[in-house]
Amino acid sequence: MAGINRAGPSGAYFVGHTDPEPVSGQAHGSGSGASSSNSPQVQPRPSNTPPSNAPAPPPTGRERLSRSTALSRQTREWLEQGMPTAEDASVRRRPQVTADAATPRAEARRTPEATADASAPRRGAVAHANSIVQQLVSEGADISHTRNMLRNAMNGDAVAFSRVEQNIFRQHFPNMPMHGISRDSELAIELRGALRRAVHQQAASAPVRSPTPTPASPAASSSGSSQRSLFGRFARLMAPNQGRSSNTAASQTPVDRSPPRVNQRPIRVDRAAMRNRGNDEADAALRGLVQQGVNLEHLRTALERHVMQRLPIPLDIGSALQNVGINPSIDLGESLVQHPLLNLNVALNRMLGLRPSAERAPRPAVPVAPATASRRPDGTRATRLRVMPEREDYENNVAYGVRLLNLNPGVGVRQAVAAFVTDRAERPAVVANIRAALDPIASQFSQLRTISKADAESEELGFKDAADHHTDDVTHCLFGGELSLSNPDQQVIGLAGNPTDTSQPYSQEGNKDLAFMDMKKLAQFLAGKPEHPMTRETLNAENIAKYAFRIVP
């Protein structure tokens with residue numbers, strides 16, 4: 001037999017060559033014991049090696065394997081390249097001292113005081129985030145939904161918080177209604193991690209559901225023997241998902257990470273909604289109100305009273321608003337910019353403004369007596385306003401006069417007071433009281449920082465003058481009505497969400513978005529309660545210059 005290994009008495013291995021084929025000269029010179037193409041060629045002994053009669057050291061694993069029976073080409077290549085020698089193996093077995101053992105760890109060099117100072121803020125944020133999660137769980141919020149909405153808020157996408165989530169988030173993120181939630185906020189980052197852990201804990205503690213039986217298929221219904229056959233293997237290749245476990249299938253269920261934005265309200269102030277409140281939802285709500293038989297003039301009066309004087313909306317109109325999906329009240333802590341009643345109010349003013357004045361339904365008004373009976377004791381005739389609703393029992397002269405000014409644009413204070421104050425001697429005091437409530441705000445108009453009309457009409461701000469654009473595209477006042485710099489009865493301003501020093505010009509980063517409005521209507525709104533209509537912070541004549549910007553031609 002060719003290539004049989006034999007061992008002598010001393011335990012040294014030698015090769016017996018029985019191949020009858022002649023060997024090459026190189027093989028004769030080197031004393032190689034095999035020249036077959038099927039066996040590896042043993043390298044010749046170096047010149048400085050001891051003679052062959054000296055006792056040879058025990059062969060290594062490579063030599064023993066090379067002297068074995070005929071090997072394949074892959075085995076020879078692995079033998080020549082991959083198998084380690086004895087020297088390599090001994091080197092690999094030496095213990096090596098790592099650099100980490102030679103040098104102390106960085107954590108060991110830190111002092112306890114420095115570590116405590118560096119980790120204290122993060123521990124505070126973690127504890128705060130955990131308390132928010134506990135509050136959400138105790139209020140029954142959907143933690144998975146909260147986690148998704150928080151992710152959208154940090155990314156600047158649209159969100160749809162529930163009432164519970166919105167109330168809790170406003171407690172811990174007070175600037176959320178105006179500026180959203182920053183992705184760099186440490187509390188937001190820790191809260192996102194706490195919500196992720198809470199979702200995983202809920203998933204782990206949930207009861208295991210039995211997998212839904214899948215419909216029978218040729219691959220799934222075949223017997224065990226056929227599964228092990230060639231046909232069974234082919235069937236599994238054609239339908240690979242049939243053989244997966246239920247856990248694998250459940251883990252690969254697609255998750256919609258971009259929820260649809262239908263009926264979702266942006267957490268940041270939407271400039272498009274601020275420029276034009278008559279959007280599709282408001283128009284659809286108006287159509288629904290008309291189908292219910294609601295008088296649009298009565299609706300406009302109720303909305304103006306609720307927005308400007310914070311008077312409750314009548315029950316019948318409130319019920320109709322609820323039927324079209326609009327909350328008939330504005331919470332004290334809610335921004336007016338984001339409330340659908342403002343959208344409805346703007347759309348309603350646009351719709352009624354398109355109608356001829358002769359076709360408008362009359363507003364509820366005080367019964368008008370004959371002209372002969374309207375003379376005052378001093379011989380003067382009463383001044384009748386175009387819109388003069390009935391006076392409420394709880395309204396004093398100042399409150400009723402401010403409401404008349406709001407309902408009758410262009411009418412002066414004296415004319416409005418003369419319309420409902422019968423005693424001529426009492427009129428000057430009422431006029432002074434109304435001006436005292438309005439003038440401190442309106443008198444600041446000329447002192448405000450300016451924004452040119454060209455800058456206001458840029459794509460960033462998007463102001464559109466009613467004198468230059470179509471009615472459907474013009475900018476409306478936050479409290480209703482089209483805005484135009486050519487209207488002498490209006491003081492067009494842009495009210496910012498953030499205050500800045502009066503020496504600084506407007507900047508998107510510092511002041512955030514602008515809400516365009518008539519400063520006269522803003523003064524009437526602040527006469528009832530001096531608070532910012534968007535942030536609910538204190539807004540009066542002393543600090544309005546830090547928020548407002550005058551739009552100039």
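Just so it is clear, glycine is given a Cβ too, placed from its N, Cα and C backbone atoms.
In sequence order, ALA285 make up the list of same-chain residues 6 or more apart from GLY325 (mutagenesis position) whose Cβ falls under 8 Å from its Cβ. Annotation of the mutagenesis experiment GLY325 to Ala in Swiss-Prot: Reduces interaction with Pto and fails to elicit Pto-dependent defense response in tomato leaves.
In Swiss-Prot, the entry for mutagenesis ILE326 to Thr states: Reduces interaction with Pto and fails to elicit Pto-dependent defense response in tomato leaves. The structure shown retains the original residue. A 10 Å cutoff on Cβ-Cβ distances gives ILE326 (mutagenesis position) a total of 19 other Cβ atoms nearby, all chains included.
Where Swiss-Prot documents ASN327 to Ala as a mutagenesis experiment, the accompanying text is: Reduces interaction with Pto. In the three-state DSSP scheme, ASN327 (mutagenesis position) is classed as coil.
Among the sequence features in Swiss-Prot, the mutagenesis site ASP331 to Ala is noted as follows: No effect in the interaction with Pto.
In Swiss-Prot, a mutagenesis experiment is listed as GLY333 to Ala, annotated with the note No effect in the interaction with Pto and no effect in the induction of Pto-dependent defense response.
Other Cβ atoms within 10 Å of the Cβ of LYS453 (mutagenesis position) number 15 in total over all chains. Swiss-Prot gives this note for the published mutagenesis LYS453 to Arg: No effect in ubiquitination.
Neighbours of LYS464 (mutagenesis position), defined as other CB atoms within 10 A of its CB across all chains, total 21. Experimental mutagenesis at this site is recorded by Swiss-Prot as LYS464 to Arg, annotated: No effect in ubiquitination.
Looking at Swiss-Prot, the entry for mutagenesis of LYS512 to Arg says: 5- to 50-fold reduction in ubiquitin interactions. Suppress PCD in susceptible tomato leaves. According to its DSSP assignment, LYS512 (mutagenesis position) is coil.
Neighbours of PHE525 (mutagenesis position), defined as other CB atoms within 10 A of its CB across all chains, total 24. One mutagenesis experiment named in Swiss-Prot is PHE525 to Ala, and its note says Loses ubiquitination activity.
What Swiss-Prot notes for the published mutagenesis of LYS529 to Arg is this: 5- to 50-fold reduction in ubiquitin interactions. Suppress PCD in susceptible tomato leaves. According to DSSP, LYS529 (mutagenesis position) is assigned to coil rather than to any helix or strand.
Quoted from Swiss-Prot, the note on the mutagenesis of PRO533 to Ala is: Loses ubiquitination activity.
Mutagenesis annotation in Swiss-Prot: LYS546 to Arg, described as No effect in ubiquitination; the structure shown retains the original residue. LYS546 (mutagenesis position) is surrounded by 17 other CB atoms, counting those within 10 A of its CB over all protein chains shown.
The distance from the Cα of LYS453 (mutagenesis position) to the Cα of LYS464 (mutagenesis position) comes to 9 Å.
Reported as a whole number, the C-alpha separation between LYS464 (mutagenesis position) and PRO533 (mutagenesis position) equals 21 Å. Neighbour counts were taken at the CB atom with a 10 A radius for the mutagenesis positions LYS512, LYS529; the maximum falls on LYS512.
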